[in-house]
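Data block below; observations after.
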Amino acid sequence: MVNFTVDQIRAIMDKEANIRNMSVIAHVDHGKSTLTDSLVCKAGIIASARAGETRFTDTRKDEQERCITIKSTAISLFYELSENDLNFIKQSKDGSGFLINLIDSPGHVDFSSEVTAALRVTDGALVVVDCVSGVCVQTETVLRQAIAERIKPVLMMNKMDRALLELQLEPEELYQTFQRIVENVNVIISTYGEGESGPMGNIMIDPVLGTVGFGSGLHGWAFTLKQFAEMYVAKFAAKGEGQLGPAERAKKVEDMMKKLWGDRYFDPANGKFSKSANSPDGKKLPRTFCQLILDPIFKVFDPIMNFRKEETAKLIEKLDIKLDSEDKDKEGKPLLKAVMRRWLPAGDALLQMITIHLPSPVTAQKYRCELLYEGPPDDEAAMGIKSCDPKGPLMMYISKMVPTSDKGRFYAFGRVFSGVVSTGLKVRIMGPNYTPGKKEDLYLKPIQRTILMMGRYVEPIEDVPCGNIVGLVGVDQFLVKTGTITTFEHAHNMRVMKFSVSPVVRVAVEAKNPADLPKLVEGLKRLAKSDPMVQCIIEESGEHIIAGAGELHLEICLKDLEEDHACIPIKKSDPVVSYRETVSEESNVLCLSKSPNKHNRLYMKARPFPDGLAEDIDKGEVSARQELKARARYLAEKYEWDVAEARKIWCFGPDGTGPNILTDITKGVQYLNEIKDSVVAGFQWATKEGALCEENMRGVRFDVHDVTLHADAIHRGGGQIIPTARRCLYASVLTAQPRLMEPIYLVEIQCPEQVVGGIYGVLNRKRGHVFEESQVAGTPMFVVKAYLPVNESFGFTADLRSNTGGQAFPQCVFDHWQILPGDPFDNSSRGSQVVAETRKRKGLKEGIPALDNFLDKL
């Protein structure tokens, strides 16, 4: 940190209008970390000489070795805008210094939970797209999440050096490439956004407004149309008119920017802009973007890359570029880097784009409050968040835990939305299961220390006001992964994050040396804390299971477990896939079960969900917290449920939120409400451990048809009803053609045309199928999209690379659940093999339990 003291940062923190919280998001390997470097180096935290190679935000050793970002890291930057630039900011501002909290997040699909955590604490996002390969599956996933969280995007087209040097594109082709990417991104924004009438207004990106940057992170240069518009305005102003005031100048630059993009043409003969592609005397005119922006850049590239010394020297003089003495003797690519870096420094262009176009916390929290806060929209906490008020009650969201150098302790990483958090402040620490007025998941504790996160360093700081991102010490014992910290007694929680992937791949781990078991258990606890996505489960058979999003994610988790969290050698099983149990038709008989004392009877049936309902429950479109009538209306309209039945949903399961439903369609049963809790408990138990092989159920609707109860309350207690309900639910599943569901990945593969055949071969061997194949316009690359069962995905990447000579790059992301073909009762089918394997692994009795165990006769 070169010229920056904590006191200086603390002073800017009070100016909420001048803070920008932003994350950098992109597809894997589109150059996020490299770009982040040029920002960091501009803001004066690493030495500029090293920018581009340091990858400052990749703090972990394995990140630097693998050249991928795994965890999201935070850095504060400081940038001062010149007086001229301040006029471009349309929101309120306070002075010319800006504090930018930047979070570099991973692009790998397996780590998209890290991205979700990063998005929650930011208000804006820099979306990086490789201009050669275009918008990919991960860009889309993350952008969709960002827009759902009401985060405003700006776009950066990275890797222009590749487009110019490798693909040797003509200016017009390059323009078309950019135009297409802008359109693709806007399609995503308009599909998932709320439109111009929504609370955020229009968030479409548009080069004319200056919300699109172009450049190369590796070479360290970038520009938006604003930079070139300023050059030309200055050039024309120098010819005749006198000095312009900052406001008029801004107006002129904005007019100029409108002319530099789209179907506008420039006539070099008389220096006039025209709207038609032909000049009055019929010559074809060049497009302004090509003539006035790309052409100068090509003119810089051409003499330098062809080693024409005299031309190069003239050019450097004309552009008024002052090279360092050591740069003067370079030639070829190194010289090109030096010249472009001086002429169009990436840091300036991007930081200007960020400060001018991304919202400050004051602006953003107005429209994000309803998404962030679960409580009523007019209580003290909500008002404090809406106005980002440092005098309001403290409201802070912890989005993840960051491991410290001290083994086993974590910093809680999060953002202050209202009030001020300070060292020693007594706060209420509320976990995700806290409900106002109850005591569970609530701790009253003082905060030991507040710290600033600085990439590889932390700096202690006295207190931090709202709108800022901060780390806390001494909170980690009371929270698992996320939570809310507040001083307001009646505060509700901040809303829990929705992850776009679900943990479907599991590994069993055990310590090589049995004496190390306590260390392993402790290590698993820490692992669950440090990664927002991972689940650690202890099976009844006593084995420890780690569930993650995919092979790479699990590999990193196991490495962390072995080296950082447990510090012991570990044995691990092969990865196994979670399955779900479901039914494929309605139960063929009405199932009856009697309680152990034979005095109570339950009658039920099971039937499958209509298509799409399970996904709606996963997304939270239909949930237990919803208002009853609204939910009934939704189910009746979209899925044609009977309205009366839709109103009588008892609960969702497993865990009260899962994709199974228990409805009550009984008529006039006495004492029904007294046993409701017991039946619900039995339902939660049965859906968590299904009848086939004790996996979760999915997409099953159970109807309670009739109940006969004993008149005495003592004979219908929980001990009688819960096991009965469970047996009855199992019976109704087994009579409804039960099936297994397996998780399916969506695979996107980028490859050159000649190896597409090899890809089909690999996918067919692994039960995958291709459903879309398209060529990336303007390049020789093909994009193949396919569905691939997760079970077959282990070693898929290696297999694919060996069959295509390493030219195909797959990206797998969990997409949906699909029914495994074949009846699990038929011994030759795939389903029955899976059931047998799973039962054996879990140490259950062989063979699916017989129906007679669950079904009683009258």
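Just so you know, glycine gets a Cβ as well, placed from its N, Cα and C.
Where a substitution is noted, the model still shows the residue that was there originally.
Now, the feature entries from Swiss-Prot:
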BINDING   26-33, 158-161, 216-218  GTP binding site
DOMAIN    17-362  domain 'tr-type G'
MUTAGEN   Ser584 to Gly  Prevents H-715 diphthamide modification and its subsequent ADP-ribosylation by diphtheria toxin. Prevents inhibition of protein synthesis by diphtheria toxin
MUTAGEN   Ile714 to Asn  Prevents H-715 diphthamide modification and its subsequent ADP-ribosylation by diphtheria toxin. Prevents inhibition of protein synthesis by diphtheria toxin
MUTAGEN   Gly717 to Arg  Prevents H-715 diphthamide modification and its subsequent ADP-ribosylation by diphtheria toxin. Prevents inhibition of protein synthesis by diphtheria toxin
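Where Swiss-Prot records a feature, it is marked here on the structure.
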residue	record	Cβ within 10 Å
Ala26	GTP binding site	28
Asn158	GTP binding site	26
Met160	GTP binding site	27
Ser216	GTP binding site	28
Leu218	GTP binding site	20
Ser584	mutagenesis position	13
Ile714	mutagenesis position	7
Gly717	mutagenesis position	14
Q) If you average the pLDDT over the domain 'tr-type G' (17-362), what number do you get? A) 74
Q: Work out how many Å separate Asn158 (GTP binding site) and Ile714 (mutagenesis position) at their Cα atoms, rounded off.
A: 72
Q. Closest of the mutagenesis positions to Leu218 (GTP binding site), Cα to Cα, picking from Ser584, Ile714, Gly717?
A. Ser584
**Q.** Nearest recorded site to Ile714 (mutagenesis position) by CA-CA distance, among binding-site residues Ala26, Met160, Ser216
**A.** Ala26
Q) C-alpha of Gly717 (mutagenesis position) to C-alpha of Ser584 (mutagenesis position): distance in Å? A) 33
Q. Nearest to Ser584 (mutagenesis position) in three-dimensional space, by Cα, is which of the binding-site residues Ala26, Met160, Ser216?
A. Ala26
